[in-house]
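Structure first, commentary second.
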Amino acid sequence: MKTLFVLRISTVILVVLVIQKSYADILECDYFDTVDISAAQKLQNGSYLFEGLLVPAILTGEYDFRILPDDSKQKVASHIRGCVCKLKPCVRFCCPHDHIMDNGVCNDNMSEEELTELDPFLNVTLDDGSVSRRHFKNELIVQWDLPMPCDGMFYLDNREEQDQYTLFENGTFFRHFDRVTLSKREYCLQHLTFADGNATSIRIAPHNCLIVPSITGQTVVMITSLICMVLTIAVYLFVKKLQNLHGKCFICYMVCLFMGYLFLLFDLWQISISFCKPAGVLGYFFVMAAFLWLSVISLHLWNTFRGSSHKASRFFSEHRFLAYNTYAWGMSMVLTGITVLADNVVEDQDWNPRVGEEGHCWIYTQAWSAMLYFYGPMVFLIAFNITMFILTARRIIGVKKDIQNFAHRQERKQKLNSDKQTYTFFLRLFIIMGLSWSLEIGSYISQSNQTWANVFLVADYLNWSQGIIIFILFILKRSTLRLLQESIRGEGEEVDNSEEEISLENTRFDRNVLS
């Protein structure tokens, strides 16, 4: 019995020792405060002499793994590490101390000429708040064998006001422009070549991981918006009374908006990366088509109140929807064709739309070429819509006055009120859509200013919410819900295909306008 007890105790002790050896090699020491000291001199008492620093045995351990920045473990050859950063301040390098960084890649040993150009000093902020200028190799321990923080990195040039930073004695790093504090697993330093006029210099520069904004909020809003777009289209297809010319144009607009936002969502999730350029072209086509259909709606509203009794106008009225389709889809194809042609022919990057470049399956919106191919047409169409809505408002006021001089005033007044409601709802649509896209243009113009970029983030969320806003405006209003209930009960299935025109010579009463 005693033998069995001793055996169990021995087993427990062995397991504890194995676990401690594997998972707690150096007690109370962060892996990112250690360096590989396998090549250092080992003393009889188990201590190591590393770069003139005595590392006691209690601060050493044998590792057969390395910890990656995401806290996962990667199997490596067994080696000895020392918690030297507890004994002397460390500086976290991306590569060996005599290598130079070039486009995020570590290059081999620097030449003698490069070594003479190197500025080896760093400004280190001490615990008492004072700043000390220290030689990176003679006064600090260089940690160069830690895993790279990430694949994509950018460097900071502290000669620029927006690239200022503070390096602390304990290894933490403070980035000034967004006031973010980084640990040693999130940044690294390395020698980098800088242009100084006609000459070059080599200095130690911090490299940070590319800032990838969280897409959770955008994803939730865009998915909700897309669902609302589908519901809006479904209601307009289901309720026959909504399928007059206004309704048909509105359905086309919603389909274009849905497809454009779907490709934006694919780009956000990087689903379209395998067919990036075609996805960017299709997304551009549908967004431009959405703007053109919005201009069709504003033009049709103006034409509705303008009215005409000419034979040519009546002939056009019978084929108006076909004409609108030809204009909207045709102009979208023309704009897309010009963009694709420029993308393949224009060599100057300042004039090339650069579809599918810089990691985004869309037109490159960080350059001024976007104003020519994307925001320019957008500004023109917004200006056109504003003009049409102003002219329509003036016509409504004029018709309202003229009605007083004709017989059947009550019928004409009802017709005018119905069309006014249609105008009001589409005016709201344009104000919201036009405002959101106008803010988007403002965001594009001020993108180099971080403060204004944060302000215009509101515009982004407003843009992503367009489907939700349209659903509330057009579906959740009382008259549409009433028509939906009637359609579900099988009532009011007739569609009035007559044109919704206000003409002083020939006015027809139409109950089926969207109201």
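Quick reminder: no glycine exception, Cβ is built from N, Cα and C everywhere.
Don't look for the substitutions in this one, it keeps the originals.
For the natural variant V15 to F, Swiss-Prot gives this note: In strain: GA2.1S, HFL2.1S and HFL4.1S. The structure shown keeps the original residue.
If you take the C-beta of L27 (variant position) and look for same-chain residues 6 or more apart in sequence within under 8 angstroms, you find I58. In the three-state DSSP reading, L27 (variant position) counts as coil. Among the natural variants in Swiss-Prot, L27 to P has the note: In strain: GA2.1S, HFL2.1S, HFL4.1S and VA8.1S. The residue drawn here is the original one.
Around T60 (variant position), the same-chain residues at least 6 positions away in sequence with a Cβ under 8 Å from its Cβ are I26, I37, G46, S47, Y48, I80, R81, G82, C83. Secondary structure at T60 (variant position), taken from DSSP and collapsed to helix, strand or coil, is strand. Under its natural variant annotations, Swiss-Prot gives T60 to A the following note: In strain: HFL2.1S, HFL4.1S and VA8.1S.
Natural variation at this site is recorded by Swiss-Prot as K277 to R, annotated: In strain: CT2.1S, CT5.1S, CT6.1S and VA6.1S. Take the CB of K277 (variant position) and look out to 10 A: across all protein chains shown you find 15 other CB atoms.
In Swiss-Prot, the entry for natural variant V345 to L states: In strain: GA2.1S. The structure shown retains the original residue. The Cβ neighbour count for V345 (variant position), using a 10 Å radius over every protein chain in view, is 8.
Quoting Swiss-Prot on the natural variant G442 to A: In strain: HFL2.1S, VA7.1S and VA8.1S.
Secondary structure at E491 (variant position), taken from DSSP and collapsed to helix, strand or coil, is coil. When other Cβ atoms within 10 Å of the Cβ of E491 (variant position) are tallied across all protein chains shown, the result is 10. For E491 to V, Swiss-Prot lists a natural variant annotated as follows: In strain: HFL4.1S.
The annotation that Swiss-Prot gives for the naturally occurring variant D496 to N reads: In strain: GA2.1S, GA4.1S, GA5.1S, HFL1.1S, HFL2.1S, HFL4.1S, VA7.1S and VA8.1S.
Following the DSSP three-state reduction, the secondary structure of K277 (variant position) is helix. Taking the C-alpha atom of K277 (variant position) as reference, the shortest distance to any of the variant positions V345, G442, E491 belongs to V345. All protein chains shown were included, and the count of other CB atoms within 10 Å of the CB of G442 (variant position) stands at 14. Cα separation, E491 (variant position) to V345 (variant position), rounded: 57 Å.
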